[in-house]
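**Q** Below, the features straight out of Swiss-Prot:
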type	residues	note
MUTAGEN	Glu11 to Ser	No change in activity
MUTAGEN	Arg21 to Ala	Loss of activity
MUTAGEN	Lys45 to Glu	Decrease in activity
MUTAGEN	Phe46 to Ala	Loss of activity
MUTAGEN	Ser47 to Leu	Decrease in activity
MUTAGEN	Lys49 to Glu	Loss of activity
BINDING	Thr77, Ser78, Ser79, Gly111, Ile131, Pro138, Val139, Leu140	S-adenosyl-L-methionine binding site
MUTAGEN	Tyr137 to Phe	Strong decrease in activity
Amino acid sequence: MTIRLVIVEPEGAYNLGFIARLVKNFLIDEFYVVNPKCDINEAIKFSAKGSEVIEKMMKITNNFDDAIRDVDLKIATSSIADIKGDLLRKSIRPIDLERLIKDKKVAFIFGRESVGLTREEIAKSDFLLFIPANPEYPVLNLSHAVGIVLYELWRNRDNKVPTVSSEPIKLIDDYSKKITDILVNKEATKSMYLVLKRVLIKGIEDNEEAMTIVRILRKIYVRLAKKENESDKLL
């Protein structure tokens, strides 16, 4: 398992410093910061032993897509989740992570202190992670939220769970997109695709199940594509 931590436009130097320390605490593999809005030198003052993380390990980019490239799964985080009728906000919990990320390269994405991640940024992710808290005050400090997630990853790192390789996951992603492109009107395609992909991937226990799902999706796609081509010829 390889973990990449992505922080988008951090606004507080203290939070960035505390997060750098957490990166060292929990042996995170990669640390990306997108378009930081705070003073990096100021952040170093808050990082203690994590100063070398900022100075040597942290990668700064101005492009969100660059920060989430070349990973198997992208997991966004938000304190706003499971809003009725909002498919984009359907979430998973920290307890779901163990099985989903085993033996994969995963990016965990945290947003701005003020407004979090945009809907566009969440839509580019595979899952939305929500940390349950007091419903009347669910918003956690950025560095605290990062700490909770990284602790969960550390706690489960040596547990033996069935693994699903990245290749069938990519195929499920691909066929889910192709099927929804055919079946659903363009306005609803993105939401339906995300829901289909999330439900399928979340429910898979091992590679055998994953490949069974891939075969089913492939057959569905081939039949749908054939019917669509036949319909086009009649026009």
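Keep in mind that glycine also has a Cβ here, set from the backbone N, Cα and C atoms.
Don't look for the substitutions in this one, it keeps the originals.
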**Q** How many Å separate the Cα atoms of Tyr137 (mutagenesis position) and Ser79 (S-adenosyl-L-methionine binding site)?
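**A** Taking the Cα atoms only, Tyr137 (mutagenesis position) lies 10 Å from Ser79 (S-adenosyl-L-methionine binding site).
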**Q** Which value in Å gives the longest Cα to Cα span across the S-adenosyl-L-methionine site residues Thr77, Ser78, Ser79, Gly111, Ile131, Pro138, Val139, Leu140 as recorded?
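**A** For the residues that bind S-adenosyl-L-methionine, the greatest Cα distance is 15 Å.
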**Q** Work out how many Å separate Ser47 (mutagenesis position) and Arg21 (mutagenesis position) at their Cα atoms, rounded off.
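**A** About 5 Å separate the Cα atoms of these two residues.
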**Q** For the S-adenosyl-L-methionine site (Thr77, Ser78, Ser79, Gly111, Ile131, Pro138, Val139, Leu140), what does the 8 A shell look like? I mean other same-chain residues with CB within 8 A of the CB centroid.
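**A** Nearby residues not in the site list: Ile80, Gly116, Phe130, Ala145.
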**Q** Determine, to the nearest whole angstrom, how far the Cα atom of Val139 (S-adenosyl-L-methionine binding site) is from the Cα atom of Lys49 (mutagenesis position).
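**A** Checking the Cα atoms of Val139 (S-adenosyl-L-methionine binding site) and Lys49 (mutagenesis position) gives a distance of 27 Å.
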**Q** Out of Glu11, Arg21, Lys45, Lys49, point to the one nearest Gly111 (S-adenosyl-L-methionine binding site) in space (Cα versus Cα); all of them are mutagenesis positions in the record.
**A** Glu11
**Q** Compared by Cα position, which of the mutagenesis positions Glu11, Lys45, Phe46, Lys49 is the closest one to Ile131 (S-adenosyl-L-methionine binding site)?
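**A** It is Glu11, whose Cα lies nearest.
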**Q** Just the number: how many Å between the Cα atoms of Phe46 (mutagenesis position) and Leu140 (S-adenosyl-L-methionine binding site)?
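**A** Distance (Cα to Cα, whole Å): 19 Å.
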**Q** From the mutagenesis positions Glu11, Arg21, Lys45, pick the residue whose C-alpha lies nearest to the C-alpha of Leu140 (S-adenosyl-L-methionine binding site).
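**A** Checking each of Glu11, Arg21, Lys45 against Leu140 (S-adenosyl-L-methionine binding site), the shortest Cα distance is to Glu11.
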